[in-house]
Amino acid sequence: MSIPDDKEAGTIDEFLQKEGVLDILQKLDHDLVGLKPVKDRVREIAALLVVDKLRSRLGLTGTTPSLHMAFTGSPGTGKTTVAMRMGQILKAMGYSRSGHLIVATRDDLVGQYVGHTAPKTKEVIKRAFGGVLFIDEAYYLYNAANDRDYGVEAIEILLNVMEEQREDLVVIFAGYEDRMNKFYSYIPGISSRIGNHISFPDYTLEELVDIAKVMVRDMEYRIADDAIPACRAYIEKRMQMPYFSNARTVRNLINRARMRSAIRIFNKAMDPNADGLVSRDELMTLITEDFPTVQELLERGETAIVE
């Protein structure tokens, strides 16, 4: 087989620019605060795909690497966001027809009676063809305590599709790392089909505060400088409590602060002794009293924990 001149391949930078991969990676940086190990792994996968494409253009032999993945980590650490961006990368580089993301759980795949599971699972897979199927908390597909559980049928269908139609579907399993490892021990065929494992660490306190700032900015709000300590104190205490969900908990906090801000502004506007005027800056700024205090968090007890 003749090999084309090296110039036909172009530089990797030119390839990344032309295919839009650099833009997608930059969006990932914007979407996610911190998570450097995750971003590095995504870049490694992108690099492998880029080199594979360049080799193909030069007539060099090669095989498409396994693109099925496992994302492990706590809730709210960006797994779904990374899955969405990964789908876009795969589409940009020609490894996926559309790159769209379908998110599914056990309820979407497993039926409640005999003959119900296969149609449900196949319908979800059909919608995901050409893109990425993201199965959240995948370990719930298998119930070790019930050998007649219908989840086994869904798993068998998934395993077959992952092997026989891997060029038209990327499957990403997600969940807590310890539970995923146990899941692999029950269903060894899954682990052998996964080519890329990405671990998502919990955010640090300062990263969560930065996430809060990004969230309000995207909503066209801002946190007043003297309100940052109140925001930080709430997050720090919440991190020590059960059911903490990283960025999801921060989003809940911001939504609560927005609600308190709205009530504060509304009450001020309705005050008969006030002029009723509301400035743009007031509408955009979250102040200290808009953030629940640590004492309020503790007094609310379980209602705060189960967000």
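Cβ atoms here come from the backbone N, Cα and C positions, even for glycine.
Around the Cβ of GLY73 (ATP binding site), 21 further Cβ atoms fall within 10 Å across all displayed protein chains. GLY73 (ATP binding site) falls within a strand when secondary structure is assigned with DSSP. The ATP binding site annotation in Swiss-Prot covers GLY73, SER74, PRO75, GLY76, THR77, GLY78, LYS79, THR80 and is backed by sequence analysis.
For LYS79 (mutagenesis position), applying a Cβ distance below 8 Å and a minimum sequence separation of six or more within one chain yields PHE71, GLY73, PHE134, ASP136, ALA174, PHE200. Under the three-state DSSP scheme, LYS79 (mutagenesis position) falls in the helix class. Under its mutagenesis annotations, Swiss-Prot gives LYS79 to Ala the following note: Abolishes ATPase and activase activities.
Under its mutagenesis entries, Swiss-Prot includes TYR113 to Ala with the note: Increases ATPase activity and abolishes activase activity. Applying an 8 A CB threshold to same-chain residues 6 or more apart, the list for TYR113 (mutagenesis position) is empty.
Counting every protein chain shown, the Cβ of GLU137 (mutagenesis position) has 16 other Cβ atoms within 10 Å. Among the mutagenesis experiments that Swiss-Prot reports, GLU137 to Gln is described with the note: Abolishes ATPase and activase activities.
ARG193 (mutagenesis position) falls outside any helix or strand according to DSSP and counts as coil. Annotation of the mutagenesis experiment ARG193 to Ala in Swiss-Prot: Abolishes ATPase and activase activities.
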(message) To see if you understand the setup: which same-chain residues, six or more apart in sequence, place their Cβ under 8 Å from that of THR80 (ATP binding site)?
(response) LEU101, VAL103, PHE134, ASP136, ALA174
(request) List the Cα distance (Å, whole number) between SER74 (ATP binding site) and GLU137 (mutagenesis position). (result) 10
(request) By CA-CA distance, flag whichever of PRO75, THR77, GLY78, ARG193 among the recorded positions is nearest to GLU137 (mutagenesis position). (result) PRO75
(request) Please determine which of the binding-site residues listed here (SER74, THR77) has the lowest count of neighbouring CB atoms within 10 Å. (result) SER74
